[in-house]
Amino acid sequence: MTSSYGHVLERQPALGGRLDSPGNLDTLQAKKNFSVSHLLDLEEAGDMVAAQADESVGEAGRSLLESPGLTSGSDTPQQDNDQLNSEEKKKRKQRRNRTTFNSSQLQALERVFERTHYPDAFVREDLARRVNLTEARVQVWFQNRRAKFRRNERAMLANKNASLLKSYSGDVTAVEQPIVPRPAPRPTDYLSWGTASPYSAMATYSATCANNSPAQGINMANSIANLRLKAKEYSLQRNQVPTVN
């Protein structure tokens, strides 16, 4: 026992000397430092890789979310529903509630419109109380009725102008049409000349002129001789009348 215990005690200083030696301390310290630094480096590297992976995943997710065509399926229907709801709300706000008038209300409104197209506030309020409507509804009805009245007036004026233009154009065309004269009856001589040749017509005309010229000369000579005889007889009669002393 003592020998074994002494051997153990002897080995302990030897081990202690080995551990306490400078070379062994440096080796152990180097191993320790190496292992810690290595672990730290691995941990830091793992943390950096994980961080980079998280950043890449986050950027990819953000790009996918920000892209208009690659939105998430859970968000797209919700956004579409929100947009539709907002548009429906806007349409509901813009849409006005139409008022339906009964026959008695329309008769009363038309009766007042025949009197005046622009009733004042007192008339509108009184009429609204009578027909069980608000003054704003009565005012809107008169605005719409005036617009309808103006449209009807413009349509009537356009139809009247169109009819006047049509009648005027018809009168102008009737005046501008020339009156065709009736064909005058043609004499037989003209027809005979038209049928005969020009040479024969000229020969006939010259022959008639030649035949008529001696007769005309004789007649003129006879008339001159008659005038001379009458003058002589008149002078003789004056000479034979006795003069009174």
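Residue positions begin at 1 at the first shown residue.
The backbone N, Cα and C atoms fix where each Cβ goes, glycine too.
Remember, predicted model here, so these are calculated numbers, not experimental data.
Among the mutagenesis results in Swiss-Prot, S223 to P has the note: No effect on transcriptional activity. The residue drawn here is the original one. Look at S223 (mutagenesis position): DSSP puts it in a helix. Neighbour list (S223 (mutagenesis position), Cβ cut-off 8 Å, at least 6 residues apart, same chain): empty.
As a published mutagenesis entry, N226 to P appears in Swiss-Prot alongside the note: No effect on transcriptional activity. Cβ neighbours of N226 (mutagenesis position) (same chain, under 8 Å, six or more residues apart in sequence): none.
Counting Cβ atoms from all protein chains shown, R228 (mutagenesis position) has 10 others lying within 10 Å of its own Cβ. Under mutagenesis, Swiss-Prot gives R228 to A or P with this note: Increased transcriptional activation. No effect on DNA binding.
In the three-state DSSP assignment, the secondary structure recorded for R228 (mutagenesis position) is helix.
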